[in-house]
Amino acid sequence: MRALFYKDGKLFTDNNFLNPVSDDNPAYEVLQHVKIPTHLTDVVVYEQTWEEALTRLIFVGSDSKGRRQYFYGKMHVQNRNAKRDRIFVRVYNVMKRINCFINKNIKKSSTDSNYQLAVFMLMETMFFIRFGKMKYLKENETVGLLTLKNKHIEISPDEIVIKFVGKDKVSHEFVVHKSNRLYKPLLKLTDDSSPEEFLFNKLSERKVYECIKQFGIRIKDLRTYGVNYTFLYNFWTNVKSISPLPSPKKLIALTIKQTAEVVGHTPSISKRAYMATTILEMVKDKNFLDVVSKTTFDEFLSIVVDHVKSSTDG
């Protein structure tokens, strides 16, 4: 698709706005159906018919902080939302197998690659940290789970603190208490004498991909699942602990904010890029709050999974 440059309702083929696009260009039909937010700058509209735009990227613009914002057609968004629902159910269905893998290999006396994979998977399923590709570390010093170094691990008698700067220069901090099952394996893996050495020094991107492949999911699926899982846990906790309860709308907004703080991005990104919309629609129901208040978290999670599964099957 050709990128066209937008200014004051007009389209141009150049970013100096010297060469206007003809009035019969199909992109003008697209503009009749969408509203480009006035606060966006450097807007690019993609040349396509309205029918094509329904399933594609329509336009991109920069917000006040210089971040590029992407706007897609309705059917693209619907397909993306349905995909998130399927990912949530798929990961939930393999979590027992993942935990079995962790339990089997984390008991090893050596710190071989399988042991490191077990610790890696345990950390990922606890904190849902971004993967951390080596190229991002080299390009902009962005750290993820795979690129954690010993210097990012602070050990004390009662807890271990994991501190690093991730994507978009967001600072992350995770606390592992001595009572947590991750404490001893992480302590065993950390080498204070080599601060610049990678924590997972026997792993590579390929080894992690091969490991996760056996479960029929992708590593990024764990983060999508994790955001929704964290949202559900926070939502369940809020229903149990807040009195009087705010409206469902305010309760959802509060829970999304809490979830975003845990996983390290803004509430809007949490909702737009990770949340399964079927889950959001489900928890909007006032009557559903009564169900939540009478269940354990595992029961609540099972109810949600069954509902999402029935929606995807339908």
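Positions of Cβ are set from backbone N, Cα and C atoms, glycine also.
Model confidence over the domain 'Topo IB-type catalytic' (77-314) is summarised by a mean pLDDT of 89. Residues or ranges marked as domain 'Topo IB-type catalytic' in Swiss-Prot (evidence: sequence analysis): 77-314.
Experimental mutagenesis at this site is recorded by Swiss-Prot as Gly216 to Glu or Lys, annotated: No change in activity. Spatially close to Gly216 (mutagenesis position) yet at least six residues away along the chain are Arg90, Val94, judged by Cβ distances under 8 angstroms.
In the three-state DSSP scheme, Ile217 (mutagenesis position) falls into the coil class. Counting every protein chain shown, 18 other Cβ atoms lie within 10 Å of the Cβ of Ile217 (mutagenesis position). Among the mutagenesis experiments that Swiss-Prot reports, Ile217 to Pro is described with the note: Temperature-sensitive for DNA relaxation in vitro.
Here Swiss-Prot notes a mutagenesis experiment, Lys220 to Asp, with the remark: Loss of activity. For Lys220 (mutagenesis position), the count of additional Cβ atoms within 10 Å of its Cβ stands at 12 [all protein chains shown].
In Swiss-Prot, the entry for mutagenesis Lys220 to Ile or Asn states: Reduced activity. The structure shown retains the original residue.
Under its mutagenesis entries, Swiss-Prot includes Arg223 to Lys with the note: Reduced activity. According to DSSP, Arg223 (mutagenesis position) sits within a helical segment.
Under the heading of mutagenesis, Swiss-Prot lists Arg223 to Glu or Gly and annotates it as follows: Loss of activity. If you take the C-beta of Arg223 (mutagenesis position) and look for same-chain residues 6 or more apart in sequence within under 8 angstroms, you find Phe128, Ile129, Arg130, Val263, Tyr274.
In this view, Thr224 (mutagenesis position) is surrounded by 22 other Cβ atoms within 10 Å of its Cβ, with every protein chain counted. Under its mutagenesis entries, Swiss-Prot includes Thr224 to Gly or Pro with the note: Reduced activity.
Counting only residues at least six positions away in the same chain, the Cβ atoms of Ile87, Phe88, Val91, Tyr92, Phe128 sit under 8 Å from the Cβ of Tyr225 (mutagenesis position). According to Swiss-Prot, the mutagenesis experiment Tyr225 to His carries the annotation: No change in activity.
What Swiss-Prot says about the mutagenesis result for Tyr274 to Phe is this: Complete loss of activity. DSSP classifies Tyr274 (mutagenesis position) as helix under the three-state reduction. In the shown protein chains, 23 other C-beta atoms lie within 10 A of the C-beta of Tyr274 (mutagenesis position).
Swiss-Prot lists Tyr274 with the feature active site, O-(3'-phospho-DNA)-tyrosine intermediate, giving experimental evidence as the kind of evidence.
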Checklist outcome for this item: If you measure between the CA atoms of Thr224 (mutagenesis position) and Ile217 (mutagenesis position) and round to the nearest Å, you get 11
